[in-house]
Amino acid sequence: MAPGTLTELAGESKLNSKFVRDEDERPKVAYNVFSDEIPVISLAGIDDVDGKRGEICRQIVEACENWGIFQVVDHGVDTNLVADMTRLARDFFALPPEDKLRFDMSGGKKGGFIVSSHLQGEAVQDWREIVTYFSYPVRNRDYSRWPDKPEGWVKVTEEYSERLMSLACKLLEVLSEAMGLEKESLTNACVDMDQKIVVNYYPKCPQPDLTLGLKRHTDPGTITLLLQDQVGGLQATRDNGKTWITVQPVEGAFVVNLGDHGHFLSNGRFKNADHQAVVNSNSSRLSIATFQNPAPDATVYPLKVREGEKAILEEPITFAEMYKRKMGRDLELARLKKLAKEERDHKEVDKPVDQIFA
């Protein structure tokens, strides 16, 4: 799609064909049919070694083994900071298109604004707008790609990034200890942890049953922390897409999910959350995803293989190579789906009119 916004498309009565997904990819559960299967865990007392820490750690480990996804409350991130970050994000997407498009990141730019981030070659696009920026390592920050509107964006997002980095490392400590390792092991395996923040805006959609806000995927990195509003739309599956649940929004909570890197480091013990985002025709939705990723040259290989197990990777590889392979598989799948769609469309064109509308 050429640079632009979804604003004008959101007001149409029919969904643009660029967003219409094949039937097997369409939502099976509505955005507001919530499930309470995803654990909500209070972190109050997690620093009390002789207090509640043991029970909190047990709950986190169980959630990672069963789902790879859970929610945390009492996490220590200031509520005013969360409110400011949310307000600024909403204000950014309410800006006139020309203000957002000053930070257009199409064409390979690192950071900024884009409509429907998707793999090159994909036939179908996601129904979302995003603004993204890279906040760690600090030395690599390119403030020219960070929005300068609304006022206060940089100051608040810097503080938010710092607090989320701290929370992510604390959660990785828990998982390291559960694996029988030193508590810094998972963080150290990232070498020089990268942090990317993606603010997602999902406008109202004229035909939400035909599309997705964000297609089904697992995150490539170590761990992701998601702040979402109360609308609903985040969905997860743990049976390879046979059944989906919509995660119940919890005020002030962060949804935490493990990525592929975390999955491999645990030798498959902790699941990489399989998830997607659906949209609706009643209201827009906002979410802020903080991706904690390893450095490109970090090693991807199990940190510990338990007795009786085999390593789930044949050999160590770098995160850059792991990511390249993942994107390669996704691109090939997208190419095959695009060819299949073109073939179906071609057959429809070749049909007599009376058969097409029969």
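Note that Cβ sites are derived from N, Cα and C of the backbone, with glycine treated the same way.
Annotation of the natural variant V77 to L in Swiss-Prot: In strain: cv. Ri-0, cv. Tul-0 and cv. Yo-1. When secondary structure is read from DSSP and collapsed to three states, V77 (variant position) falls in the coil class.
For D148 (variant position), applying a Cβ distance below 8 Å and a minimum sequence separation of six or more within one chain yields V154. Listed in Swiss-Prot is the natural variant D148 to N, annotated as follows: In strain: cv. Cha-0, cv. Con, cv. Cvi-0, cv. Gr-5, cv. Ita-0, cv. Kas-1, cv. La-0, cv. Ler, cv. Me-0, cv. Mh-0, cv. Nc-1, cv. Per-1, cv. Ri-0, cv. Rsch-0, cv. Rub-1, cv. Tul-0, cv. Ws-0 and cv. Yo-1.
Secondary structure from DSSP puts E158 (variant position) in a helix. The Cβ of E158 (variant position) lies under 8 Å from the Cβ of S135, each of these being in the same chain and 6 or more residues away along the sequence. Looking at Swiss-Prot, the entry for natural variant E158 to K says: In strain: cv. Me-0, cv. Mh-0, cv. Per-1 and cv. Ws-0.
Predicted-model confidence for the domain 'Fe2OG dioxygenase' (190-294) is 97, expressed as mean pLDDT. Annotation comment: Swiss-Prot describes 190-294 as domain 'Fe2OG dioxygenase'.
DSSP classifies H217 (Fe cation binding site) as strand under the three-state reduction. Proximity of H217 (Fe cation binding site) to non-local residues of its own chain (separation of 6 or more, Cβ distance below 8 Å) is seen for D274, H275, Q276, given in sequence order. The feature Fe cation binding site is assigned by Swiss-Prot to H217, D219, H275, with sequence analysis given as support.
Residues annotated as 2-oxoglutarate binding site in Swiss-Prot: R285. Counting only residues at least six positions away in the same chain, the Cβ atoms of Y31, N200, Y201, Y202, G213, Q228, D229, V231, G232, G233, A277, V279 sit under 8 Å from the Cβ of R285 (2-oxoglutarate binding site). DSSP classifies R285 (2-oxoglutarate binding site) as strand under the three-state reduction.
In Swiss-Prot, a published natural variant is listed as D350 to A, annotated In strain: cv. Cha-0, cv. Con, cv. Cvi-0, cv. Gr-5, cv. Ita-0, cv. Kas-1, cv. La-0, cv. Ler, cv. Me-0, cv. Mh-0, cv. Nc-1, cv. Per-1, cv. Ri-0, cv. Rsch-0, cv. Rub-1, cv. Tul-0, cv. Ws-0 and cv. Yo-1.
Among the natural variants in Swiss-Prot is D354 to N, noted as: In strain: cv. Me-0.
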Give me the count of other Cβ atoms within 10 A of the Cβ belonging to H275 (Fe cation binding site).
24
How many Å lie between the Cα of D219 (Fe cation binding site) and the Cα of V77 (variant position)?
23
Around the recorded Fe cation site (H217, D219, H275), other residues with Cβ within 8 Å of the Cβ centre, ordered by sequence, are L214, R216, T218, T224, N257, G259, N272, A273, D274, Q276
Are there any residues at least 6 positions away along the chain from V77 (variant position) with a Cβ closer than 8 Å to its Cβ? List them or say none.
R163, L164, L167, F254
With H, G and I counted as helix, E and B as strand and the rest as coil, say where DSSP puts H275 (Fe cation binding site).
strand
